[in-house]
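According to Swiss-Prot:
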- I52 to V: In strain: MT78 (VARIANT)
Amino acid sequence: MEQTWRWYGPNDPVSLADVRQAGATGVVTALHHIPNGEVWSVEEILKRKAIIEDAGLVWSVVESVPIHEDIKTHTGNYEQWIANYQQTLRNLAQCGIRTVCYNFMPVLDWTRTDLEYVLPDGSKALRFDQIEFAAFEMHILKRPGAEADYTEEEIAQAAERFATMSDEDKARLTRNIIAGLPGAEEGYTLDQFRKHLELYKDIDKAKLRENFAVFLKAIIPVAEEVGVRMAVHPDDPPRPILGLPRIVSTIEDMQWMVDTVNSMANGFTMCTGSYGVRADNDLVDMIKQFGPRIYFTHLRSTMREDNPKTFHEAAHLNGDVDMYEVVKAIVEEEHRRKAEGKEDLIPMRPDHGHQMLDDLKKKTNPGYSAIGRLKGLAEVRGVELAIQRAFFSR
């Protein structure tokens, strides 16, 4: 696997020198300063690429070229936003950048309720608490009909939890959910958030898939033409939330994508930390079935708790993800490609890491502190080395 590292640009507290010292050779980044929907110019792409290469690294993957909400709702100026997206892909290809990670999550990108969940060893992790999320949705957001998405027990627990929250607790929970986590291109006030949810009131799973199909049928032929590989990122968490449909959550969703536009440019990001939240997702089977279309991997683990919809981000080699079997399946896919004469490695990043050691004293992007990711990258690197030596050395 190609070892990569997500970098949020010149303002990232983790420098490119840090990235190189961590042992990564590739950078995963995006032009976050360009508004959603606008074309990424060749000039801006080359400017960022030069910064990365001057640090002795390569720009391996774009994560992400964000999709304008008008495309997802099939309203407003969506045709122009699609045309802009097509041009951005052409410009990236012209600059030699050919792997693009993206997602089709409506309104919210990835979300968590707790950004400083303290683990037994004193390090901090990200956590999604189903009951806290229910308390936010029913008692802070006050979304009409939200109760239908929860069990009677969860409704009672959420009311009890809300009753014990201070004003600061409520404000922090709201910020965590709607203000935008790293990589999310949109942040909202509560009123803005309600208005955006309202735009989806008539959009169910079938309709969102229909809108996604319009996007894919416009984008994938361009990607194919210019040699770009599109790698969709799964929903996080991988299930409907806030009354919003989610359509990249299961192996059935992956198959739907392939059936909708059967092109090798139409591929996947295997994010084990997102897909792995669901107990019914067999990660190894997903890799084996769709291996030729996996162009990027995020390798981290999560741990489901007593309420199976509550989870926290575990250490990379712990939790519910069998990292050994996952890495073995990815390495096997790389060797299959090599036998076909394809030498390209699959870019891998350790995704998130725990806030630990000296990073506990620093301001860091949630999930993206340096030391926790350094640890995760080293651990996954070791797993891969052992697998390569045990099964593929000649």
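Here the Cβ of each residue, glycine as well, is placed from N, Cα and C on the backbone.
At each noted position, the model has the original residue.
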Around the Cβ of I52 (variant position), other Cβ atoms within 10 Å, all chains included, total 18
On the three-state reduction of DSSP, what should I expect for I52 (variant position)? helix
